[in-house]
Amino acid sequence: MNILLVSQCEKRALSETRRILDQFAERRGERTWQTPITQAGLDTLRRLLKKSARRNTAVACHWIRGRDHSELLWIVGDASRFNAQGAVPTNRTCRDILRKEDENDWHSAEDIRLLTVMAALFHDIGKASQAFQAKLRNRGKPMADAYRHEWVSLRLFEAFVGPGSSDEDWLRRLADKRETGDAWLSQLARDDRQSAPPGPFQKSRLPPLAQAVGWLIVSHHRLPNGDHRGSASLARLPAPIQSQWCGARDADAKEKAACWQFPHGLPFASAHWRARTALCAQSMLERPGLLARGPALLHDSYVMHVSRLILMLADHHYSSLPADSRLGDPNFPLHANTDRDSGKLKQRLDEHLLGVALHSRKLAGTLPRLERQLPRLARHKGFTRRVEQPRFRWQDKAYDCAMACREQAMEHGFFGLNLASTGCGKTLANGRILYALADPQRGARFSIALGLRSLTLQTGQAYRERLGLGDDDLAILVGGSAARELFEKQQERLERSGSESAQELLAENSHVHFAGTLEDGPLREWLGRNSAGNRLLQAPILACTIDHLMPASESLRGGHQIAPLLRLMTSDLVLDEVDDFDIDDLPALSRLVHWAGLFGSRVLLSSATLPPALVQGLFEAYRSGREIFQRHRGAPGRATEIRCAWFDEFSSQSSAHGAVTSFSEAHATFVAQRLAKLEQLPPRRQAQLCTVHAAGEARPALCRELAGQMNTWMADLHRCHHTEHQGRRISFGLLRLANIEPLIELAQAILAQGAPEGLHVHLCVYHSRHPLLVRSAIERQLDELLKRSDDDAAALFARPTLAKALQASTERDHLFVVLASPVAEVGRDHDYDWAIVEPSSMRSIIQLAGRIRRHRSGFSGEANLYLLSRNIRSLEGQNPAFQRPGFETPDFPLDSHDLHDLLDPALLARIDASPRIVEPFPLFPRSRLVDLEHRRLRALMLADDPPSSLLGVPLWWQTPASLSGALQTSQPFRAGAKERCYALLPDEDDEERLHFSRYEEGTWSNQDNLLRNLDLTYGPRIQTWGTVNYREELVAMAGREDLDLRQCAMRYGEVRLRENTQGWSYHPYLGFKKYN
């Protein structure tokens, strides 16, 4: 192809880009180059330009398509030097005549700026205490203060304001520069006294505006967090906040007293600080309506949390800078911090307060412009081109529907639901929908948040391969770097073998990428030093595990919250497979959705099995947040009418809703239409209940009994659902157990028992307690064999892994069985012939059924899903039985634990999403398994008659709960038992020996005393399959990566295990099991 390159660089950037461009193209002028070039060459050129780009870089690349047509491919550097088509302006001026960039829709920007600057001027005055100053000068081990400095700062601010004062009183005193006395210090409420003084936020202690400033002061490091006693105490926030909510610790009387003594004075003695506070106070007095709005500010989530974000970011940034002698009084005796490397005193206290205030003011002006300055993806043909395959043409209708409501979504927000069935291409459709909603000239920015690491990697890979997105367009963030590297190495092996998808033509994948730059200042500098935060914020499209975004609403410590919150404020959000999260994680998920609405994001939920209560609860979370956003950023006085849309493979529709009632009606109508269409399709899965005869026995005996019954059921299922080729018959089956402990014991029993005459069983044990390297190898083999399609018999039998297994025995019938934990339900694109399931919930049954004939049509008419009538917890006599995983609790019990009593026989004839997406009326939660799930979701998500012990999700926006960390602490995200990192490490002297080791505080310690071997015996006609030898995999990986064997094990051999004082048992094929 023929390209034209235009450079608008200046200064040193011009000579640098000339040097690079001269290597690839011929000059056609002083700033113009032209050349024929391949796609690979063009990619290399762009990478080199981006690598050397600086502030004055600006290069546009045009593809000359014909005599009268050219197309802009990309811009590297400052896109403002070109227009949307890549043209260069005729004339330029440095004068900002239109002042267009100064315009924004932030009605509260000035209130936020004043609040933040005032809080910044007081945020660390508590560091003037004798205790803190002594700590700065003590080179020994750091010791926490008896009272944290931000609490002391709040008490000092409270004393200055004075009990009973109005906001006008304390602001006038502060605005009077002549007021330099400290008589007000006698009003200081010291928490070390015998009788504790009232909290600063209790009635008559602080006037309304001062309360808002005081909360910013006390929360600038972490949210106050203390005991809550249900909704009544949450509704009283912030009144209950006391010193213990803010990190006070037990200490002797002398240590406590030192926190309230100020022998070197306070920042009030600094003339520079005093002048700046007077100026800020005067500005607050002159701000029209600010004092009148004071009572509402503290309970305004948008104002308070944007102000807190600015204050935290300014504090983080300025604390990282060297001392600045230009700020504050020379020789001021108090200090705020020390140099991290040398330990010497660094910033003076008045200087620090003035510096944070200065950068708070700058950031308050930067934030409204931030969203316009970040990189976006525009005119990307991968998102806009029409689909050729009939199966996926529904995506075009979804794209058109989203594009039709673009204007309304920009003005009123967007809440969408993608309910398309599995295998219909929801992943790419989600991106197309949000791309259609974006301004076509500016382009799209969105985040795809998923619950599983494996799903995140697969989603990112799908976007890169099918849409041609590069590393600068799409960022993939997952929890573990080792897991990501293993995934990428697997993809590289596939590419070397020619298995990757064929590359599309450039014409189909070309797009404009405006590599925007953050303006100079604290935000850019802070992000420049924080590469993880930079990646999170900069990429136009982000595919990440939801853990990367959760700190936006969940983190109690401010530093962890900054980058995710900025991402949420500047991009739209896809929540993929929302109902895969545990019910205990839904409150945190709802808080994230509420904040997405609060900060102006558009939200798309994607799942085929969304229950009505979950949908209604998340819509209400979004609506309540968007309503606040509209007050501050929308047209004044206009009602909130959120544009909602529903998409599936049959239709797409949209409508506006300002209340959950009308939304719920529209959702029910769409779901009813969807079910009517689904019922016209032939069934692919049918279930059958299997009565278990093993109740009341100890688990080892129970598993032996269950293994015998499993053999019979597996043989029956194989007989009805197999693939035959050249006289041999194979089938792929899944045995799903709820928990790993009984799973391993059942695996031992099945292997010891063997298989009946005429059958050969190949058993793979798959769960999360394998070393990472082993689990990755198992998943690689499963991915290869379980990628199925119609009429794939010959290709299936020709696969090397399968052919090798068949050659090893003479039996006609071979069963390849995966015995798995719930990790098999989601995250992998596997296609089984049949399954046997230990029930936990209707949700898990439906999810697992989706793995049967996942990508194949047709159905034999015989049941291909067997459900155990009782689960193992029930057989052991435990109550509640359907929990961990499951929905049963002491507050929500079931009368029976037998599926014969809990499932309607009509459900078995056709296993699909219907029981989940339609809520029966009335509900019978004690006698029906699916009704129990709907009841629990209603109680949690809608606060519909919840038990007294349950905190309903709506409390987050119905009370001032966001002013504390109470709900984040009582309803944490992924609150499972604490896990530690272990690995099997080769001995430093004898690499044949492996040591069980634990990683703590940067070092590995030997834990061989906690590990025992797990016995394994084999019966006739059975063998393990899909399993790998840990040491062989380790040696191969170390060779490929040129790593020392021990280093390789440290990186790729980790396994995360919960605390267990009894230790662990291990077998390479079975994984880790608690020793008992």
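In case you wondered, yes, glycine gets a Cβ from its N, Cα and C as well.
Summarising the annotation, Swiss-Prot assigns domain 'HD Cas3-type' to 102-318 and lists sequence analysis as the type of evidence.
According to Swiss-Prot, the mutagenesis experiment ASP124 to Ala carries the annotation: In a disruption mutant, does not restore biofilm formation, restores crRNA production. Applying an 8 A CB threshold to same-chain residues 6+ apart, the list for ASP124 (mutagenesis position) reads HIS149, GLU150, SER153, ALA336, LEU349, HIS352, LEU353, VAL356.
The annotation Mg(2+) binding site is assigned in Swiss-Prot to ASP124, HIS220. Applying an 8 A CB threshold to same-chain residues 6+ apart, the list for HIS220 (Mg(2+) binding site) reads ALA119, HIS123, GLU150, ARG308, LEU311, MET312, ASP315, GLY558. Taken residue by residue with DSSP, HIS220 (Mg(2+) binding site) is part of neither helix nor strand, so it is coil.
Looking at Swiss-Prot, the entry for mutagenesis of ASP576 to Ala says: In a disruption mutant, does not restore biofilm formation, restores crRNA production. Look at ASP576 (mutagenesis position): DSSP puts it in a strand. There are 23 other CB atoms within 10 A of the CB of ASP576 (mutagenesis position), with all protein chains counted.
Taken together, the residues of the domain 'HD Cas3-type' (102-318) have an average pLDDT of 91.
For the recorded site, ASP124 (mutagenesis position), the DSSP three-state label reads coil.
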